[in-house]
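Feature annotations, reproduced from Swiss-Prot:
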- Thr181 to Asn: In strain: DL42 (VARIANT)
- His240 to Asn: In strain: DL42 (VARIANT)
- Thr343 to Ile: In strain: DL42 (VARIANT)
Amino acid sequence: MKLKATLTLAAATLVLAACDQSSSANKSTAQTEAKSSSNNTFVYCTAKAPLGFSPALIIEGTSYNASSQQVYNRLVEFKKGSTDIEPALAESWEISDDGLSYTFHLRKGVKFHTTKEFTPTRDFNADDVVFSFQRQLDPNHPYHNVSKGTYPYFKAMKFPELLKSVEKVDDNTIRITLNKTDATFLASLGMDFISIYSAEYADSMLKAGKPETLDSRPVGTGPFVFVDYKTDQAIQYVAHENYWKGRTPLDRLVISIVPDATTRYAKLQAGTCDLILFPNVADLAKMKTDPKVQLLEQKGLNVAYIAFNTEKAPFDNVKVRQALNYAVDKKAIIEAVYQGAGTSAKNPLPPTIWSYNDEIQDYPYDPEKAKQLLAEAGYPNGFETDFWIQPVIRASNPNPKRMAELIMADWAKIGVKTNPVTYEWADYRKRAKEGELTAGIFGWSGDNGDPDNFLSPLLGSSNIGNSNMARFNNSEFDALLNEAIGLTNKEERAKLYKQAQVIVHNQAPWIPVAHSVGFAPLSPRVKGYVQSPFGYDAFYGVSVDGK
């Protein structure tokens, strides 16, 4: 999740560390793009810089695209274009009859990357798995506080409470024991936050007195080797020659940071970008008939929403929250912001996920009803509040600024005056998590195909101070989630999640606004690229004709 949310401000300095250690031998972004049409280099043009390169420390899609999706592997991974898992660093596994013990048999002969910082002396083994879990789990682990890590997704998925032990049985076997059964556990192991690091690399950097290098100069087992990051310009990778699945067809991968959507499109047409992220929705119709563009699309596993801080007046009053739901014209937002690339939302879950409750009736656009509820709540003349505007484009929201303009105008019609507020992305999320938020725009993309991956991180009370931006605290809702996650019967789980969605609808800690359609504009020469339902981009197996 994807929130895919964010890194702390302190951890964001790791990006600068990566830049400081850049090799002077690397080419500039412009030189790299110019070479795109003549060598075996794939150029991926994204909208913003990553917040880091260490998947344990982050919870944000752009950063996962730059780290875990290219550099790392996990015990299990999701099949291309699917929410189904398949073996990865674990070749096979057994689950005990009580559902509490998982024994993983690790793949042999897997090679870590060789970089200028590190030359591995052994293959991947159980020590690397233990390190990757224990760093996040054990407060006394020597790496737990390195890079000021807070492990937001590890906590959002309740792994500190879930995991009883992670034990090395032998070099090629790991046993993970849970404190309680969890129907989502195996799928969760395919998520980016639990990517597998090199324990040997970590140890060597610790002994050298620079442990933060583990996080700023990533070393994994994945298909691409990290080479260099030029801040706010480009990230460069080369193919991992000894990748366990077989070498990728590409020699080099470049993630080029191009903030302007129009410029990204122009570069795609010119052949200096092979795939662009976050196209301008106004350009989609043209792209569909452009011979220089191959446009893929997929319904998104995401939601864009307005979160109310339910601990702060007036948003601690359910009638106020319901009133603001009635006051928003979602149809106008879909037309103006998504322009055919999205559908209106009524639940925190997207309709593409099982257990979606389609029987719930959305709050219709009804300003008069909104005024009535405000009067009943003690605000007959409305009120004044700050409104936070998400500062970046995300998979769930192509234009947060325009969305905010429409919502603020709608609220003004019922007497609610809004003062627009925004911050840099890392600061925006940090302040919201700390409880400064009044009301504001957020988004989330699913990471494992399970409804719990939306409901628990975003609305579970245990995630207040982390990914529950609304600070929603409802014991009945929590009880339903806790019961559902302990069941293995999918139909029984679905019934509970549908009940949970009713509670969210009635209590209105959010305005669920929209679910986007994911578009991938790429060069017609690109082969082997498959859209992920989670909104991530991985380039193993991708090739470009003529390169």
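For all residues, glycine too, the Cβ spot is worked out from N, Cα and C.
Substitutions noted, but not modelled.
Owing to the predicted nature of the structure, the values given are computational and were not obtained by experimental measurement.
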Once the chains shown are all counted, how many other Cβ atoms turn up within 10 Å of the Cβ of Thr181 (variant position)?
15
Thr343 (variant position) and Thr181 (variant position), distance between Cα atoms, whole Å:
35
Cβ distance under 8 Å to Thr343 (variant position), same chain, sequence separation 6 or more: which residues?
Ile334, Pro351, Ala514, His515, Val517
When you measure from the Cβ of His240 (variant position), which residues in the chain that are at least 6 apart have a Cβ under 8 Å away?
Lys111, His113, Thr221, Gly222, Pro223, Phe224, Val225, Arg247, Thr248
